[in-house]
Every structure is written in C-alpha cells, then in structure tokens.
Amino acid sequence: MNLERVSNEEKLNLCRKYYLGGFAFLPFLWLVNIFWFFREAFLVPAYTEQSQIKGYVWRSAVGFLFWVIVLTSWITIFQIYRPRWGALGDYLSFTIPLGTP
C-alpha cells in the first residue's frame, strides 16, 4: 500500500487499527505499524492527525519491545530449565529432544 495516496484521516484510521490489533496477542502488527508509519509520524511536515499517529507509533514500539522481552525471557528460561521440570517440561514441549540433558 502506498501511504502517499491515502488521506491523512485514513492513515490515522489504519494506524489505529494496527495498534489495536496488536493487543490481540499479535505483536507483529505493532512491528508493521512502526515500519509503515514511522516516516509519517516523525519525518514528514506537520499535519493535524500527525500527533495522534505519532502516539500510536510510540505505543506500538513500546508494546513490541515488551513482547520481545517477554518472549525472549520465556524462551531462555524454558530452554535452560525444561529438563529440570520433568513431566511438566515434557508436557509443555511440542517435540522432546533425544539424549540426556
């Protein structure tokens, strides 16, 4: 989609939809929101909807960073402690690696 062909109101509406969609456990939408609207929020000359778009982009960045930290922490903890959790670790695993820990 070419954002230059879209009205400022429609840009704001689309940015808001991607921001709200990220709350449905879809942090990828926040990343898309950041990439698509960063230029509109911070680099183009000012217009009336820009401050709202800027807010959505900032909040999308914070939400995406939060999800990256949470998922990285969980993956690290799970990879390190899964063998110690015994049956629970096996139950949470999609595939169980062969061999000894």
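Keep in mind that glycine also has a Cβ here, set from the backbone N, Cα and C atoms.
Substitutions noted, but not modelled.
Swiss-Prot lists E10 to S among its mutagenesis entries, and the accompanying note reads: Induces a N-linked glycosylation on N-8. Mutagenesis annotation in Swiss-Prot: N33 to A, described as Increased expression at the cell membrane; the structure shown retains the original residue. According to Swiss-Prot, the mutagenesis experiment A46 to N carries the following note: No effect. What Swiss-Prot says about the mutagenesis result for S93 to N is this: Induces a N-linked glycosylation.
Figure note: comparing Cβ neighbours within 10 Å for the mutagenesis positions N33, S93, the maximum is reached by N33. With respect to their backbone Cα atoms, N33 (mutagenesis position) and A46 (mutagenesis position) stand 19 Å from each other. Put simply, E10 (mutagenesis position) is 43 Å from S93 (mutagenesis position) when counted between their Cα atoms.
Following the DSSP three-state reduction, the secondary structure of S93 (mutagenesis position) is coil. Across the structure, E10 (mutagenesis position) and A46 (mutagenesis position) are spaced 16 Å apart at their Cα atoms. Neighbour counts of Cβ atoms within 10 Å were compared across the mutagenesis positions E10, A46; the minimum falls on A46.
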